[in-house]
Amino acid sequence: MSSNSDTGDLQESLKHGLTPIGAGLPDRHGSPIPARGRLVMLPKVETEALGLARSHGEQGQMPENMQVSQFKMVNYSYDEDLEELCPVCGDKVSGYHYGLLTCESCKGFFKRTVQNNKRYTCIENQNCQIDKTQRKRCPYCRFQKCLSVGMKLEAVRADRMRGGRNKFGPMYKRDRALKQQKKALIRANGLKLEAMSQVIQAMPSDLTISSAIQNIHSASKGLPLNHAALPPTDYDRSPFVTSPISMTMPPHGSLQGYQTYGHFPSRAIKSEYPDPYTSSPESIMGYSYMDSYQTSSPASIPHLILELLKCEPDEPQVQAKIMAYLQQEQANRSKHEKLSTFGLMCKMADQTLFSIVEWARSSIFFRELKVDDQMKLLQNCWSELLILDHIYRQVVHGKEGSIFLVTGQQVDYSIIASQAGATLNNLMSHAQELVAKLRSLQFDQREFVCLKFLVLFSLDVKNLENFQLVEGVQEQVNAALLDYTMCNYPQQTEKFGQLLLRLPEIRAISMQAEEYLYYKHLNGDVPYNNLLIEMLHAKRA
C-alpha cells in the first residue's frame, strides 16, 4: 500500500477479521480506492485442526511427510516419481498382499496377526505414528492402520499354508493395467503447462447488442420474487459472511480417501483404490448440472473428488438469487435509468463472481489458508473461474447457436456476434471453440470441479505464506483427476493431458476478458462499486 494511512486501515480491518479486496489500490487516475464498506470483505480465517492429521499447527502448515513437490509432467521418471510406497509404513512395496500393494514387513505382520488371532493394546491414545522407522513400536495402531488402508482379513488363509486366497486376482490385474496406463501416459505426453501470452490488443470502439437480447428484461419480470426465501445478494452483503447456503464439511480425519492422498510422501500420493469406495450417491446431491456423460458410479470416483463435489453450490439457488437481484435492480430504477444490456450482463457476471467467492471460502483446503493467501489466490484467478464456469455451463446446457446465461435463459449467439465489437467477437469465438473441444472430450462434472481447484490453487501465485498447502492440493487433485479419467474413460488414453491443456486456453480467454472489461471501465461503462472492477484493480496493483 502506498500510504501509512492506507496500511493502518488495512491492519485495523485485519484485527477485526475483515480485509477489503482492492482497498487502497489505485484507480485509473492514480488515486487510492478507499476501503468502503461496500467492498467485499474476507473474514480472518483461523486454521482448523482439519486433519491431514493434527499437524498443521497454528500456521496451517502441512505435515512434513506431505511436503510434496510441484506437480510437473516434464521429464517424469516412472521409476522415481511413481514408485509405490507401502500405505501402512511408507516402505517400498514388494507386491499385492491381502488386497493391496504393501511391503514385505507389513504383509508378514498382517498375516501373523490374523492367523494367530492376536489381540493388541495401545499404551498411548491409539493414534501412534506408523512409519518405516517405528512400525514395530505399537502393533495395535499398526494393525488398525492395515485395516484402515484396505488390507483384507478374508484374504488370509486360515490353514497357515503359503499363498493367500486368490479371489482378488481380477482386481489386481485391473490395478496393474491402470498403473501401466499411467506410466505410458506420463512418458508419452511430457506435458508442460504454460499460460498463453497472446492477448488481443485491439479494443472495440463501442458495443451495441440487438434489442432481441432484451428478453432478459422481460423474462425476469415473469419470475415471482420471494425475498423471504432468498438471502440478500447486493453489495452491502459480503459473500464472506456466513449465509444460509454455506456449505459444511466433515473434518478431514473422517474422510477415508485422504489416507491415500494426504498421509504419505508425494510419490505415494496416487489413488489406486483397489477396493470399492464407500461413499453413497447421496453424498454428491445438491448440484444440478447433470451432464450427458454421467456413467460412472461412486465406486469409480476417487473419494477426494466426491468431497470436492460436496463443496459445489446449488445451481438453481444461485440462479434464483441472481435473477432476484436483477429484478430488484430494475425495479429500483426509473424507465430512463434502466440498465443497458451490457450493464445487465456486467451485473450478471458480478453476481456470478460473488457466488464463486462464496464457493471458494466454504471449500475444503481453501478455508485452511490465512486471509492474505486467500486474497492472493482469488485475485489471481477470479476471471479464469468465471470463464470456466461459463464454459462448463455451455458444455452442459448450451444448445447449438446459442449462449446459455447463468439466469437460465438462452440467447441467440449470431445476434450477439453480429452486434459485438471485434474484441468481444474474438473472445466469444475462442470461448465457443473451447466449448466444442470439451464437448468432444465428454467433459463431465467431476472433471469440472477438479479443474476449478487446479485453477484456484495456482502454483503461479507468489509470496504465499502457505505455499506447501497449495502445492499439495495441486498434486492431490491432479492425482485424483488422473485416476478418474483413466478408470472411467479408458478408451480416451490422452484425456487427462487434454484436460490440462485446456487450462492455458482458459487463462488466455480470461486475459482477453480482463483487457476488454478494463477498457469498458475506462470508458465509464462499468461502475466502481462492482466486484469485477475491485478484483481487476487488485490484480493490476
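Cβ from N, Cα, C; glycine included.
Every residue here is the original one, so none of the noted swaps is modelled.
A helical conformation is recorded for CYS106 (Zn(2+) 1 binding site) in the three-state DSSP classification. Positions annotated as Zn(2+) 1 binding site by Swiss-Prot: CYS86, CYS89, CYS103, CYS106.
DSSP gives CYS128 (Zn(2+) 2 binding site) a coil state; it is part of no helix or strand. Remark: CYS128 (Zn(2+) 2 binding site) has CYS122, GLN134, ARG137, CYS138, TYR140, CYS141 as non-local neighbours, by Cβ distance under 8 Å and separation of at least 6 in sequence. Per Swiss-Prot, Zn(2+) 2 binding site is recorded for CYS122, CYS128, CYS138, CYS141.
What Swiss-Prot records for GLY421, ALA422, THR423, LEU424, TYR516, LYS520 is phospholipid derivative binding site, and it gives experimental evidence as the kind of evidence. DSSP assigns LEU424 (phospholipid derivative binding site) to a helix in the three-state reduction.
Swiss-Prot lists 300-539 with the feature domain 'NR LBD', giving sequence analysis as the kind of evidence. In the predicted model, the domain 'NR LBD' (300-539) has a mean pLDDT of 89.
Mutagenesis annotation in Swiss-Prot: TYR96 to Ala, described as Slightly reduced DNA binding. Strongly reduced transactivation; when associated with A-168 and A-172; the structure shown retains the original residue. If you draw a 10 Å sphere around the CB of TYR96 (mutagenesis position), it holds 20 other CB atoms from the protein chains shown.
Record note (Swiss-Prot) on the mutagenesis of SER148 to Arg: Increased ability to activate transcription of target genes. Counting every protein chain shown, the Cβ of SER148 (mutagenesis position) has 12 other Cβ atoms within 10 Å.
Here the residue is the original one, but Swiss-Prot notes a mutagenesis experiment at this spot, ASP159 to Ala: Strongly reduced nucleosome-binding. Slightly reduced DNA-binding.
Recorded in Swiss-Prot as a mutagenesis result, PHE168 to Ala carries the remark: Slightly reduced DNA binding. Strongly reduced transactivation; when associated with A-96 and A-172.
As a published mutagenesis entry, TYR172 to Ala appears in Swiss-Prot alongside the note: Slightly reduced DNA binding. Strongly reduced transactivation; when associated with A-96 and A-168.
Mutagenesis annotation in Swiss-Prot: ARG174 to Asp, described as Increased ability to activate transcription of target genes; the structure shown retains the original residue.
Listed in Swiss-Prot as a mutagenesis experiment, ASP314 to Arg is described as follows: Decreased interaction with PPARGC1A; decreased ability to increase transcription of target genes. Look at ASP314 (mutagenesis position): DSSP puts it in coil.
Look at ALA324 (mutagenesis position): DSSP puts it in a helix. Annotation of the published mutagenesis ALA324 to Arg in Swiss-Prot: Does not affect interaction with PPARGC1A; does not affect ability to increase transcription of target genes; the original residue is retained in the structure shown.
Around PHE342 (mutagenesis position), taking its Cβ as the centre, 18 other Cβ atoms fall within 10 Å, counting all chains. Swiss-Prot documents PHE342 to Trp as a published mutagenesis change and attaches the note Reduced phospholipid binding. Strongly reduced transactivation; when associated with W-416.
Among the mutagenesis entries in Swiss-Prot is THR352 to Val, noted as: Reduced activation by the synthetic agonists RR-RJW100 and GSK8470. Cβ neighbour count for THR352 (mutagenesis position): 23 (other Cβ atoms within 10 Å of its Cβ, all protein chains included).
Looking at Swiss-Prot, the entry for mutagenesis of HIS390 to Ala says: Reduced activation by the synthetic agonist GSK8470 without affecting activation by the synthetic agonist RR-RJW100. Around HIS390 (mutagenesis position), a 10 Å sphere centred on its CB holds 22 further CB atoms from the protein chains shown.
Counting every protein chain shown, 20 other Cβ atoms lie within 10 Å of the Cβ of GLY398 (mutagenesis position). Experimental mutagenesis at this site is recorded by Swiss-Prot as GLY398 to Ala, annotated: Decreased ability to activate transcription.
The Cβ neighbour count for LEU424 (phospholipid derivative binding site), using a 10 Å radius over every protein chain in view, is 20. Just so you know, the Cβ of GLY421 (mutagenesis position) picks up 17 other Cβ atoms within 10 Å once every protein chain is counted.
The Cα of ASP314 (mutagenesis position) lies closest to that of HIS390, out of the recorded positions TYR96, CYS106, HIS390, LYS520. Cβ-based neighbour count (10 Å, all protein chains) for CYS138 (Zn(2+) 2 binding site) stands at 21. DSSP gives HIS390 (mutagenesis position) a helix state. DSSP assigns TYR96 (mutagenesis position) to a strand. Cβ atoms within 8 Å of the centroid of the Cβ atoms of CYS122, CYS128, CYS138, CYS141 (the Zn(2+) 2 site) belong to the same-chain residues ILE123, GLU124, GLN126, ASN127, ILE130, ARG137, PRO139, TYR140, ARG142, GLN144, site residues excluded.
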